[in-house]
Amino acid sequence: MPSKFSCRQLREAGQCFESFLVVRGLDMETDRERLRTIYNRDFKISFGTPAPGFSSMLYGMKIANLAYVTKTRVRFFRLDRWADVRFPEKRRMKLGSDISKHHKSLLAKIFYDRAEYLHGKHGVDVEVQGPHEARDGQLLIRLDLNRKEVLTLRLRNGGTQSVTLTHLFPLCRTPQFAFYNEDQELPCPLGPGECYELHVHCKTSFVGYFPATVLWELLGPGESGSEGAGTFYIARFLAAVAHSPLAAQLKPMTPFKRTRITGNPVVTNRIEEGERPDRAKGYDLELSMALGTYYPPPRLRQLLPMLLQGTSIFTAPKEIAEIKAQLETALKWRNYEVKLRLLLHLEELQMEHDIRHYDLESVPMTWDPVDQNPRLLTLEVPGVTESRPSVLRGDHLFALLSSETHQEDPITYKGFVHKVELDRVKLSFSMSLLSRFVDGLTFKVNFTFNRQPLRVQHRALELTGRWLLWPMLFPVAPRDVPLLPSDVKLKLYDRSLESNPEQLQAMRHIVTGTTRPAPYIIFGPPGTGKTVTLVEAIKQVVKHLPKAHILACAPSNSGADLLCQRLRVHLPSSIYRLLAPSRDIRMVPEDIKPCCNWDAKKGEYVFPAKKKLQEYRVLITTLITAGRLVSAQFPIDHFTHIFIDEAGHCMEPESLVAIAGLMEVKETGDPGGQLVLAGDPRQLGPVLRSPLTQKHGLGYSLLERLLTYNSLYKKGPDGYDPQFITKLLRNYRSHPTILDIPNQLYYEGELQACADVVDRERFCRWAGLPRQGFPIIFHGVMGKDEREGNSPSFFNPEEAATVTSYLKLLLAPSSKKGKARLSPRSVGVISPYRKQVEKIRYCITKLDRELRGLDDIKDLKVGSVEEFQGQERSVILISTVRSSQSFVQLDLDFNLGFLKNPKRFNVAVTRAKALLIIVGNPLLLGHDPDWKVFLEFCKENGGYTGCPFPAKLDLQQGQNLLQGLSKLSPSTSGPHSHDYLPQEREGEGGLSLQVEPEWRNEL
């Protein structure tokens, strides 16, 4: 069958492969079968366009006399090795020559006025000759793979007086550029009409975006010291771009335009309310304790802009200084309620601001088309299925008729949510609006968020003081009054735990209760079975302490559901899962419906009376729903044990909701007063929006605060004190190689790889591995950060295309029936940026024909690091996104993406069981210490592929230069993007801008 590739295409593919071997250090390899393996498993992914078969490529090289080929050996004739675009050293300029001596003062001079350096001075300017596009002050050079392009930058003196070129700085950290200057020495006088030429050669074997900057330093006309003399600079910003076909389809749809939020929603003096949803008829749970509103003080709202300015406590006005003093004082019992309440108020003010991102202008509503309810209107809300924004039954929003928004005092219509179906929300409005409504009438819509979680946290802070819980929150010593003998024999329900000494130790201390009133902590690193340990401990308490009653909680519905699923196996009649009425019953796992408060016959939630709920040995709720038990005023001594799973993932006031008012400190040997926290302080904590609350401690969970600051939980010479804390050490998830770096960085090398050998080594012989037996791939991509429309979140087309290529290899059908070799359910894709998540989903479900044709492709989860916490997959792919250097400092300031956020890095890389693939820019990531260790680990063990690995460079000097160059390079925002940082900081946290976290709906 004739090849579909021409001889020229076969030859070019072979030359590109030969260059690829040079970059990888494999140019001496001659074994034909080994070369075939490298070509098929590794080279084709980074080729960017469809590549010919290995044998066809060899044929093309052979007939072109570029290779010697036998049945067992292949020898490529020596070529001009373009992987590094090499030139004769006598002509080639050193990149950034003399920059180490001058770069600090040089970069400082042009920090604020980059645009000025694009224009000629004293008649001197730069002429460009060669293929390029000029865009926003940047010279864009489009490359075909393995094909050289040459650009000549001609510095011409078009003035009437002589000038002197004193220095020339080609600033570039990538080998795709080479600069040479025809042996013209510097300094070089340039008389009127004279030129100085710099030749720029560009070539790449890899798709990507490769930036460079050229800076000319000149001495102006006139004698030194005379009028007109002086140093001036001219700059040109270059970018070589080689796109894969898929990446070309992912370019920004519309230019990025930053939106401004105009303030609070328009709520006028005239408000008309719709009808609230009917309360469940089976709501028998008492409401004995009132719940306050706890609105932020108006004065705090007024002072917030000044607080965000970061004024020193010593120079700030008195009110600001007092608030800052409260924020900067360490958390103690004496300031516990005051400081945490202030932080909650600040977080709420940020939420009020962030929710405005979702407001809609001139959107139509229609009559409810499905239920034929004449009193409900339907509104399309993009993103509501992903809780962006969160809209639940019982919530409300405000709507103004578009035609009335400019009136002096229009009517604001308050609509209550009755039903949510995919991206459609069904709302009840007042009869006066319904009487004049016609399909297609347009509105301005302002969203709100549910304040219930904040209100119950404020109440919990009040109750903490009322019930004097300081011995539990700031423990100093145990009462040492055991409930059972320390040698009590535990017959485990899960017999597999008997071989794990750490899990046995934790369960024994929890059951005997020797730690009270101090909480007992199960420190569970990734994959060590903390939830399994906690569940078995609950079962043992039920078994050995007949009078015990347990409240088991988690911050999320999924976490609470998991507790219920595992407890019901052995305690089916003793447990009850209490769900919030806003929970979509379709999202509730089928196996827990028999033991939860859903009445299938009535088709609604029920809430049994307090007396009925007290009959169950174990109640399971989210932390926020536990507030309903406080409102019902359960007896303070009813719950003897409170277990909180995922305790490191919630704010401290959120943990208090399940404690304050439901548990008291026990002074005697009576059962009770035992709090158990399970989590990992090295993984992600609570998701916060306000930069102030992040800075001043609201991001600390109760678990992390105790581990960090309380002496009872400190690690001593002999390890942790098992009376208070157990660190689980056996990892049952990951291949030892995947576990290696996070184990060394975050867990003192103590974790032991105990995963099933067959499961963890499933991909050790996968053809796509750069090195067999090493199931980690770091695929280097020099991509480009992009943004589009009014979304501030970043995406990287080249990385998205590379991830898609790997998915095609992993999910390729293994038979003609179309059955995937690997189930999409076993694969997860992680990216820290919301827009990149959207682009990768678009590739999978729309652009790529092979992937979108898989029946179960919808089961492949693509999400943020936060969305994957607590989960695992056989294969994890990570797209780090950040590549253009112009936004590095934004990441450093706000802990965005992976840079400078060890917890996010730790969670991302520890989700994988058998194969971890990371796609990112090694040059950028190498400036973070943790990523640098990981990159070198991959390189040393043969797991690195993609663009050439950067040479080792001094970390601090490299970072200084990188950040300095970021101020020179044009960004996607245009030539004045250095103005972007202070503007975008104003009033909002970087996390909510870039990552766009889900709005909490765990009620």
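Yeah, the Cβs are placed from backbone N, Cα and C, and that goes for glycine too.
Nothing has been swapped: the model has the original residues at all the noted spots.
Note that the structure is predicted; figures quoted are calculated from it, not measured.
According to Swiss-Prot, the ATP binding site annotation covers G524, P525, P526, G527, T528, G529, K530, T531. Taking a C-beta cut-off of under 8 Å and a sequence gap of six or more, G527 (ATP binding site) has these contacts in its own chain: N731, Y732, R733, S734, L739, A755, E872, T910.
In Swiss-Prot, a published mutagenesis experiment is listed as K530 to A, annotated Abolishes 5' to 3' directional unwinding activity. Abolishes inhibition of RNA chaperonne activity of LIRE1. No effect on interaction with UPF1. Cβ neighbours within 10 Å of K530 (mutagenesis position), excluding its own Cβ and spanning all shown chains: 25.
In the three-state DSSP classification, E646 (mutagenesis position) falls within coil. Taking all protein chains in view, 29 other C-beta atoms sit within 10 angstroms of the C-beta of E646 (mutagenesis position). Quoted from Swiss-Prot, the note attached to the mutagenesis of E646 to Q states: Almost complete loss of the ability to prevent the degradation of APOBEC3G mediated by HIV-1 Vif. Attenuated anti-HBV activity.
Listed in sequence order, the residues of the same chain lying 6 or more apart from Q869 (mutagenesis position) and placing their CB within less than 8 Å of its CB are H649, Q683, L684, V907. DSSP classifies Q869 (mutagenesis position) as coil under the three-state reduction. Q869 to A appears in Swiss-Prot as a published mutagenesis result, with the remark: About 70% more antiviral activity against encephalomyocarditis virus replication; when associated with A-129.
In Swiss-Prot, a published mutagenesis experiment is listed as E1002 to X, annotated Loss of interaction with DCAF12 and proteasomal degradation.
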| query | Between K530 (mutagenesis position) and G524 (ATP binding site), what is the CA-CA distance rounded to a whole number of Å? | reply | 5
| said: Centre the Cβ atoms of G524, P525, P526, G527, T528, G529, K530, T531, go out 8 Å, and tell me which other residues of that chain have a Cβ in range of the ATP site. | reply: D680, L728, N731, Y732, R733
| remark: Between the binding-site residues G524, P526, G529, the one whose Cβ has the fewest other Cβ atoms within 10 Å is G529
| message | Name the residue among the binding-site residues T528, T531 whose Cβ has the smallest number of other Cβ atoms within 10 Å. | response | T531
| remark: Same-chain residues at least 6 apart in sequence with Cβ under 8 Å of the Cβ of P525 (ATP binding site), in sequence order, are D680, R682, K727, L728, L729, N731, Y746, Y747, L751
| said: Helix, strand or coil for K530 (mutagenesis position)? Use DSSP. | reply: helix
